[in-house]
Amino acid sequence: MEQPINVLNDFHPLNEAGKILIKHPSLAERKDEDGIHWIKSQWDGKWYPEKFSDYLRLHKIVKIPNNSDKPELFQTYKDKNNKRSRYMGLPNLKRANIKTQWTREMVEEWKKCRDDIVYFAETYCAITHIDYGVIKVQLRDYQRDMLKIMSSKRMTVCNLSRQLGKTTVVAIFLAHFVCFNKDKAVGILAHKGSMSAEVLDRTKQAIELLPDFLQPGIVEWNKGSIELDNGSSIGAYASSPDAVRGNSFAMIYIDECAFIPNFHDSWLAIQPVISSGRRSKIIITTTPNGLNHFYDIWTAAVEGKSGFEPYTAIWNSVKERLYNDEDIFDDGWQWSIQTINGSSLAQFRQEHTAAFEGTSGTLISGMKLAVMDFIEVTPDDHGFHQFKKPEPDRKYIATLDCSEGRGQDYHALHIIDVTDDVWEQVGVLHSNTISHLILPDIVMRYLVEYNECPVYIELNSTGVSVAKSLYMDLEYEGVICDSYTDLGMKQTKRTKAVGCSTLKDLIEKDKLIIHHRATIQEFRTFSEKGVSWAAEEGYHDDLVMSLVIFGWLSTQSKFIDYADKDDMRLASEVFSKELQDMSDDYAPVIFVDSVHSAEYVPVSHGMSMV
């Protein structure tokens, strides 16, 4: 009999704001069949035994026999006793150019494995178990789906939660690819060389445990690379652009893509390698890591814009997690609660539900970053993106952060429309190729175009000369000065802290609308660093810092003059709703003065300030 839900004891942290993301196990459908009590999972609609012991009995481990003396049983035969046929004396590895006495059954089985990767995996792929020795791989449902997609599609991107066993399924696919294809080079890329080497080790194990009739001969069997006698090879590399340049790969596998720094540079090197062949493959797998480059790759794949086939799997794909500590099926209720309590809800969503949360400590909240949309426009020859053309009756303010090193950091100029209550980014100059000698002339061109708008310049090493040239040489009177000697603003800890805090409020409260794609991308990797804010390793923050200058300026009294406002208090503009709520909560006390005495009449929920 089903038990009623106790709202005090049966709360789950995933169920927030009235949304039921996980049902209590007492609400699941049940049935009795074949002497087993079955419970229907809410995740895949399949029936599972109530007891974990029954689940293990139905999915029992299958050991692979050690067959080295019965070649007629070719499905498991390895000629281990013949050292002349072994590579470097290793019993599980066949030496190159060893002749195989093929039978019709062997040929048919070989073709079946070539054409059906799932059959190949479930029939011949094995792992070494710490207790049972060599056992057959038991594929999970998601692993079967992944194998089918990777095999049939040219470009695949997989958004997966942690600890699903993705390395195992990728290793099986790589082993299948090099065993059944001639002259194919495979490159494994990861954040670190040790991570790509781990994937290669798992692939080597999959090849090593194949029976002799499926295993190609070994030419090289090194720590960082292998080569087979069919001409195929696999190499493990760190994800630097130099790793793939000069090589021609038939397939590239990128592991933990979301955690690779400077991925843009690596991606520019990878694309020509893949595009060199019409059938070249690329496979990307990762757990999300905030809203960085992988978020863009995944979004483009889901929207069908990039040619990548998207696939995702989350924590409930591991069926052992659907049983509690008492080995009773609860559909993952206890496991998910314990995991969340051991970390945080946001971390659980990112690492176990493959959700794109903001990178830990980003200036702008992850929820806001996820809904920020950009407008795609083609920049002009100088790198200026125009989102809205200038209008004569509107008021604009510009901020400029000059690059300190040509070819490295970027010049970043933002032009903001401050006419209405909601401010809007209407133009962006973003370039790291413009010389600071000619930058004042280029900047002035756009400032004049936007109604000769005022500009606030950060006085860094090159900003001083740019501001001086703009104000004195070009006689542009719209340069906003902090003093008689400072033709702009000098960035300090205080100005940066106030500017960052103000910018966060402006964007999260929809006071400032951003249209520039690169600006939004920089926000995704602009996070807390000690007691300040900065771009994460391998990323830029020039566009964000130019907006931080605008955030600081908007808090200054002179902003009213440049924005052509009669009177403005930024807190009233940004937090109007919060201030109104405070006003309602703390209504004033009303004093009534009569002829004989004075008395007060408190308004309900009022508060006396006396």
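Sequential numbering from 1, following the chain as shown.
Positions of Cβ are set from backbone N, Cα and C atoms, glycine also.
The noted changes are left out; the structure has the residues it started with.
What Swiss-Prot records for this protein:
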- Glu256: active site, for ATPase activity (ACT_SITE)
- Gln138, Gln143, Arg202: ATP binding site (BINDING)
- Asp401, Glu458: Mg(2+) 2 binding site (BINDING)
- Asp401, Asp542: Mg(2+) 1 binding site (BINDING)
- Lys166 to Arg: Complete loss of in vitro DNA packaging activity but not the endonuclease activity (MUTAGEN)
- Tyr253 to Ala, Gly, Lys, Pro or Arg: Complete loss of terminase small subunit-stimulated ATPase activity (MUTAGEN)
- Glu256 to Gln: Complete loss of terminase small subunit-stimulated ATPase activity and in vitro DNA packaging activity. No effect on ATP binding and endonuclease functions (MUTAGEN)
- Asp401 to Asn: Complete loss of nuclease activity. Almost no circular DNA packaging (MUTAGEN)
- Gly405 to Val: Complete loss of nuclease activity. Almost no circular DNA packaging (MUTAGEN)
- Asp409 to Asn: Enhanced nuclease activity. Normal circular DNA packaging (MUTAGEN)
- Asp542 to Ala: Complete loss of nuclease activity. Unable to package circular plasmid DNA but packages linear DNA (MUTAGEN)
For a quick check of understanding: among the binding-site residues Gln138, Gln143, which residue's Cβ has the most other Cβ atoms within 10 Å? Gln143
For ATP: widest Cα to Cα gap among Gln138, Gln143, Arg202 in Å: 16
Argmin Cα dist to Glu458 (Mg(2+) 2 binding site) over the recorded positions Gln138, Arg202, Glu256, Asp401, Asp409 returns Asp401
Rounded to the nearest angstrom, how far is the Cα of Arg202 (ATP binding site) from the Cα of Asp409 (mutagenesis position)? 40
Neighbours of the ATP site Gln138, Gln143, Arg202: Cβ within 8 Å of the Cβ centroid, same chain, sequence order. Ala121, Cys125, Ile127, Val137, Leu139, Arg140, Gly165, Thr168, Val169, Ala171, Ile172
Taking only C-alpha atoms and a 10 A limit, tell me which of Gln138, Gln143, Asp542 are near Asp401 (mutagenesis position). These are the recorded positions. Asp542
Mind checking which of Glu458, Asp542 has the fewest other CB atoms within 10 A of its CB? They're the recorded positions. Asp542
Long-range Cβ environment of Tyr253 (mutagenesis position), under 8 Å and at least 6 residues apart: Val170, Leu174, Val186, Gly187, Ile188, Leu189, Val199, Ile282, Ile283, Ile284, Thr285
Relative to the Cα of Asp542 (mutagenesis position), which of the recorded positions Gln138, Gln143, Lys166, Arg202 has the closest Cα? Lys166
Have a look at the recorded positions Gln138, Gln143, Lys166, Arg202 and say which one has the shortest Cα distance to Glu256 (mutagenesis position). Lys166
Pairwise CA distance, Arg202 (ATP binding site) versus Lys166 (mutagenesis position), rounded so that it is a whole Å: 11
